[in-house]
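Written below as structure tokens is the structure these notes are about.
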Amino acid sequence: MTDAVLELPAATFDLPLSLSGGTQTTLRAHAGHWLVIYFYPKDSTPGCTTEGLDFNALLPEFDKAGAKILGVSRDSVKSHDNFCAKQGFAFPLVSDGDEALCRAFDVIKEKNMYGKQVLGIERSTFLLSPEGQVVQAWRKVKVAGHADAVLAALKAHAKQ
């Protein structure tokens, strides 16, 4: 698959992204590398913790394939710092409190929470090529086996 599966607004690549550890980056700063961006609802919740740990366990394989990983939620940098320290994540988490990145990737969805309709992050992952094209998207992600599936897709795309 070489065609983009999601067209991102050009401005998305220059959005300032606040990372765990207090640094900033942009998507453009990752040009030339494969990039896995996974969106998750909330730090330190069971599913989000498992997903992060699964990506972290496979980080050497993602590195070997030339990919960087960014996890994204609406939590604060401080929350991300605590989450990373507690779980030992070796990749950065993006604090998207203003939802700019979430909206660019269209992951803010209406969800049913305790009988009420609320807007929240739909667990989603996107694989960006070194040229910045979204070449694969996973929406409504089920955590079990997901990081393995993303790694397999990365390897398949990298061979093309």
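Positions of Cβ are set from backbone N, Cα and C atoms, glycine also.
Summarising the annotation, Swiss-Prot assigns domain 'Thioredoxin' to 4-159. If you take every residue in the domain 'Thioredoxin' (4-159) and average the pLDDT, you get 94.
DSSP classifies Cys48 (mutagenesis position) as helix under the three-state reduction. Taking all protein chains in view, 22 other C-beta atoms sit within 10 angstroms of the C-beta of Cys48 (mutagenesis position). The note that Swiss-Prot attaches to the published mutagenesis Cys48 to Ala is: Abolishes catalytic activity.
For Cys48, the entry in Swiss-Prot reads active site, cysteine sulfenic acid (-SOH) intermediate, with the evidence type a curator's inference.
Quoted from Swiss-Prot for the published mutagenesis Cys84 to Ser: Abolishes catalytic activity. Around the Cβ of Cys84 (mutagenesis position), a 10 Å sphere holds 21 further Cβ atoms from the protein chains shown. For the recorded site, Cys84 (mutagenesis position), the DSSP three-state label reads helix.
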**Message:** For the C-alpha pair, I'd like the distance in angstrom between Cys84 (mutagenesis position) and Cys48 (mutagenesis position), rounded off.
**Reply:** 12
